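Undergrad: This is the structure I have questions about; it appears just below.
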Amino acid sequence: MLSIHPLKPEALHLPLGTSEFLGCQRRHTLPASEFRCLTPEDATSAFEIEREAFISVSGTCPLHLDEIRHFLTLCPELSLGWFEEGCLVAFIIGSLWDKERLTQESLTLHRPGGRTAHLHVLAVHRTFRQQGKGSVLLWRYLHHLGSQPAVRRAVLMCENALVPFYEKFGFQAMGPCAITMGSLTFTELQCSLRCHTFLRRNSGC
């Protein structure tokens with residue numbers, strides 16, 4: 001996590017007219033770039049990014065607002081957000097699953113005893129797209145999962161056009177997903193977290 005810890009300011013006696021400057025200084029004490037797990041308080045910001053990213057393309061969202069709050073309450077450690085100066089710009093939300101393949105139930109359930117992390121959604125704010133942020137976030141997220149001993153693999157479903165993107169991170173196609181949304185069909189992919197655990201242990205991160 002990249003963060004800045006500002007020193008406690010001393011009492012200063014400054015001339016009038018400096019309030020705007022001080023306000024600017026205070027804003028600059030926020031971390032320029034920070035990665036952290038999300039909290040239920042981040043749910044609205046996450047949903048706004050998700051809705052804009054998915055509605056125009058597929059007409060539906062992977063997670064509704066109440067479902068985002070649900071997962072961020074039950075398993076915040078399976079999420080990761082990228083913040084720029086305190087504002088959420090990209091995120092991933094996951095939960096645990098305890099079966100080999102995804103089912104309709106896996107869209108809304110968190111199975112605490114599961115060994116599989118189900119990635120429900122990866123979304124990037126429109127202002128920050130086409131900058132590689134989704135790739136950076138996914139790489140960090142997989143390393144984050146690799147640091148959790150109970151999690152053995154990650155699974156997700158995506159449209160066929162996105163399969164090559166996820167294959168670059170070690171995901172392998174398992175075939176058609178049993179889940180459909182209207183006329184949309186998906187490919188199910190899985191990724192062993194062993195390599196990400198090894199890379200994390202040997203990267204000094």
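Every residue number used here counts from 1 along the chain in the order it is shown.
Each residue, glycine too, has its Cβ placed from N, Cα and C.
Although substitutions are noted, the structure shown does not include any of them.
The substrate binding site feature in Swiss-Prot is assigned to Leu122, Met157; the stated evidence is similarity to another entry. The acetyl-CoA binding site feature in Swiss-Prot is assigned to Leu122, Ala123, Val124, Gln130, Gln131, Gly132, Lys133, Gly134, Ser135, Tyr166, Glu167, Lys168. Here Swiss-Prot flags 33-194 as domain 'N-acetyltransferase', drawing on sequence analysis. For Lys8 to Arg, Swiss-Prot lists a mutagenesis experiment annotated as follows: No effect on light-induced proteasomal degradation; when associated with R-99, R-133 and R-168. For the mutagenesis of Cys37 to Ala, Swiss-Prot gives this note: No effect on light-induced proteasomal degradation. The structure shown keeps the original residue. In Swiss-Prot, the entry for mutagenesis Cys61 to Ala states: No effect on light-induced proteasomal degradation. The structure shown retains the original residue. Among the sequence features in Swiss-Prot, the mutagenesis site Lys168 to Arg is noted as follows: No effect on proteasomal degradation; when associated with R-8, R-99 and R-133.
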Undergrad: Taking the Cβ of Val124 (acetyl-CoA binding site) as the reference point, list residues of the same chain whose Cβ is under 8 angstroms away and which are at least six residues distant in sequence.
TA: Ile49, Ala53, Val89, Ala90, Lys133, Gly134, Leu137
Undergrad: What average pLDDT is reported by the model for the domain 'N-acetyltransferase' (33-194)?
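TA: Averaging the confidence scores along the domain 'N-acetyltransferase' (33-194) gives 96.
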Undergrad: Taking the residues Leu122, Ala123, Val124, Gln130, Gln131, Gly132, Lys133, Gly134, Ser135, Tyr166, Glu167, Lys168 listed for acetyl-CoA, what is the greatest CA to CA distance in Å, to the nearest whole number?
TA: 19
Undergrad: Between the Cα atoms of Lys168 (mutagenesis position) and Ser135 (acetyl-CoA binding site), what distance do you get, rounded to the nearest Å?
TA: 9
Undergrad: In whole Å, how far does the CA atom of Met157 (substrate binding site) lie from that of Glu167 (acetyl-CoA binding site)?
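TA: Distance between the two Cα atoms comes out at 12 Å.
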